[in-house]
Amino acid sequence: MTTMTVHTMGVHYKWQIPEVLRQQLWLAHNLREDLVSLQLAYDDDLKAIWSSYPDVAQAEDTMAAAEADAVALSERVKQARIEARSKKISTELTQQLRDAKKRLKDARQARRDAIAVVKDDAAERRKARSDQLAADQKALYGQYCRDGDLYWASFNTVLDHHKTAVKRIAAQRASGKPATLRHHRFDGSGTIAVQLQRQAGAPPRTPMVLADEAGKYRNVLHIPGWTDPDVWEQMTRSQCRQSGRVTVRMRCGSTDGQPQWIDLPVQVHRWLPADADITGAELVVTRVAGIYRAKLCVTARIGDTEPVTSGPTVALHLGWRSTEEGTAVATWRSDAPLDIPFGLRTVMRVDAAGTSGIIVVPATIERRLTRTENIASSRSLALDALRDKVVGWLSDNDAPTYRDAPLEAATVKQWKSPQRFASLAHAWKDNGTEISDILWAWFSLDRKQWAQQENGRRKALGHRDDLYRQIAAVISDQAGHVLVDDTSVAELSARAMERTELPTEVQQKIDRRRDHAAPGGLRASVVAAMTRDGVPVTIVAAADFTRTHSRCGHVNPADDRYLSNPVRCDGCGAMYDQDRSFVTLMLRAATAPSNP
């Protein structure tokens, strides 16, 4: 058995994107847009097939009417709350909205039932349309690769990402959530890929093979400087930095039919094991403010880790609560003491016994993210003021041409994106008008604020995610079994929004703190670390444990009282912390002897 792993290498921040790479990103973007167009046309044709059946068409008419009623009532409720400056409004109006949503839900189910009746009859027509979609997608390969310059591995990567997005959207629709594919403009970001082909029985594509300048894959991917991981662990940090600075050579499509390569100055932080079988690599280019960043992701197959069979059982329950030190995102408990590193004890809190505690996202991260939001707010206000100035100037003067056409004040009044005004500032920079100086002064300041905003946000989120990875590493190094609850943060958030009576500003502040803490990210890091290190992971249903008192076993009612902490148990009358009770029950269920 083997496991897939991805090693990421950062590309030097001063590296300039070559024109051949920019062209490949542009082709990959156009391919993705064509795939979206084909999929949207397929969805429309599939809907037309269902609508051709009278019963389904009638159900769709009913659903459309119910949806229109629900939207209209939602707007009335929204307006009533604005006028009342409170969540508490007419009970009759809110009941009408609930009834409208219930009718819409029933109408959607009626359509699904009508489709189920004619599903077999429409099978041939659906299959024919699916075959046509597959043929259209296949034809794009000839357009972009055989007759164009896009590298075939990049084509496969874009197509795989597209199919993954289609499956995700189908799953969201099946759960009743609105979702659809959208077109995007090209901003210079994207992904290109290479794949290392190997015939059955051929030697593995090991790091040593890729480090060989005369190796089999030298014209696809060459990663020099490989160091055995055991030797790497014995090197100092300075030695690792120096040894890890290598230049990767990677295939990058073609220009007029001629193969092209690019050189990537990367920093390696860890090396793959000697027996790893490297299957390919992706160069991911992202845009941070107005600057491009790149990273190289190398994918490989490695042998499975030996499963862990000894160690304490650790239970982890997600949530979010405000504390003096930050936002508590989880409660944990172990059946044996855990050794928490000194540097993490302010984040992974532990009691005197060393068997339980909470995980807290430091308040400094919240303050840093709040600062970036304040910068974004300042930029938005400055943009509004600039828009008014440009509109006023255009109303009183004859405007210079913009993109070979006169620019109207009514057009600029509709602009919302800062990029539009930045483009206008560049276009009118040297025309000698008063408005050009105003535009350029705004652009010069906004560019700096945008960089501060995005870099500050990126660093704060990176700090949070790194803390989560460190916590996951601490648990995986010591635990023999990990229990994680299946609490859905999104569902809890939506439920809280529906029932809250707090002012909108207060609720938005709570939502921002929850989003900044991202409890789900901690669970993802823990599960990934356990899977990598061979530690068994069990997902525990949170449905009953959240309301059960661990001391007396009483299951309390599911009402709003139990959103606060602590609460009083209706069974024994004692006050208790429901989060600590939850992890206690998780451990008790895991260690209880199974019935024969």
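Sequential numbering from 1, following the chain as shown.
Just so it is clear, glycine is given a Cβ too, placed from its N, Cα and C backbone atoms.
In three-state terms derived from DSSP, ARG111 (mutagenesis position) belongs to a helical segment. Around ARG111 (mutagenesis position), the same-chain residues six or more apart in sequence whose CB sits under 8 Å from its CB are VAL56, ALA59, GLU60, MET63, listed in sequence order. Under its mutagenesis entries, Swiss-Prot includes ARG111 to Ala with the note: Less than 10% of target DNA-binding in vitro, in vivo no change in silencing when crRNA targets a reporter gene promoter, strong disruption of silencing when cRNA targets downstream of reporter genes. Loss of target DNA-binding, disruption of all gene silencing; when associated with A-112 and A-126.
Residues within less than 8 Å, Cβ to Cβ, of ARG112 (mutagenesis position) and separated from it by at least 6 positions along the same chain comprise none. As a published mutagenesis entry, ARG112 to Ala appears in Swiss-Prot alongside the note: Less than 10% of target DNA-binding in vitro, in vivo no change in silencing when crRNA targets a reporter gene promoter, strong disruption of silencing when cRNA targets downstream of reporter genes. Loss of target DNA-binding, disruption of all gene silencing; when associated with A-111 and A-126.
One entry in Swiss-Prot concerns the mutagenesis experiment ARG126 to Ala. Its note says: Less than 10% of target DNA-binding in vitro, in vivo no change in silencing when crRNA targets a reporter gene promoter, strong disruption of silencing when cRNA targets downstream of reporter genes. Loss of target DNA-binding, disruption of all gene silencing; when associated with A-111 and A-112. In this view, ARG126 (mutagenesis position) is surrounded by 14 other Cβ atoms within 10 Å of its Cβ, with every protein chain counted.
Quoting Swiss-Prot on the mutagenesis of TYR141 to Ala: Loss of target DNA-binding in vitro. Other C-beta atoms found within 10 angstroms of the C-beta of TYR141 (mutagenesis position) number 17, with every protein chain shown included.
Here the residue is the original one, while Swiss-Prot reports the published mutagenesis TRP152 to Ala with the comment Loss of target DNA-binding in vitro. The Cβ neighbour count for TRP152 (mutagenesis position), using a 10 Å radius and every protein chain shown, is 15. DSSP assigns TRP152 (mutagenesis position) to a helical segment in the three-state reduction.
ASN156 to Ala appears in Swiss-Prot as a published mutagenesis result, with the remark: Less than 10% of target DNA-binding in vitro.
Sequence-distant neighbours of GLN195 (mutagenesis position): residues of the same chain at least 6 apart with a C-beta under 8 Å from its C-beta are ALA153, ASN156, VAL220, THR279, GLY280. According to Swiss-Prot, the experimentally introduced change GLN195 to Ala is described as follows: Less than 10% of target DNA-binding in vitro.
Swiss-Prot documents GLN197 to Ala as a published mutagenesis change and attaches the note Less than 10% of target DNA-binding in vitro. Long-range Cβ contacts of GLN197 (mutagenesis position) within its own chain (separation 6+, distance under 8 Å) are none.
The Mg(2+) binding site annotation in Swiss-Prot covers HIS317, ASP579, and the record cites experimental evidence as its basis. In the three-state DSSP scheme, HIS317 (Mg(2+) binding site) falls into the strand class.
Per Swiss-Prot, Zn(2+) binding site is recorded for HIS549, CYS552, CYS569, CYS572. Sequence-distant neighbours of CYS569 (Zn(2+) binding site): residues of the same chain at least 6 apart with a C-beta under 8 Å from its C-beta are HIS549, ARG551, CYS552, HIS554, ASN556, MET575, TYR576.
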According to DSSP, which of helix, strand or coil covers TYR141 (mutagenesis position)?
helix
Going along the chain, which residues six or more apart from CYS572 (Zn(2+) binding site) have their CB under 8 A from its CB?
HIS549, ARG551, CYS552, HIS554
Counting only other Cβ atoms and using a 10 Å cut-off, which of the binding-site residues HIS317, HIS549 scores lowest?
HIS549
Please report how many Å separate the Cα atom of TYR141 (mutagenesis position) from that of ARG126 (mutagenesis position), as a whole number.
24
Cβ within 8 Å of the Zn(2+) site's Cβ centroid: which residues qualify beyond HIS549, CYS552, CYS569, CYS572?
ARG551, GLY553, HIS554, ASP570, GLY571, GLY573, ALA574, TYR576
Starting from the Cβ of CYS552 (Zn(2+) binding site), draw a 10 Å sphere and report how many other Cβ atoms land inside it.
13
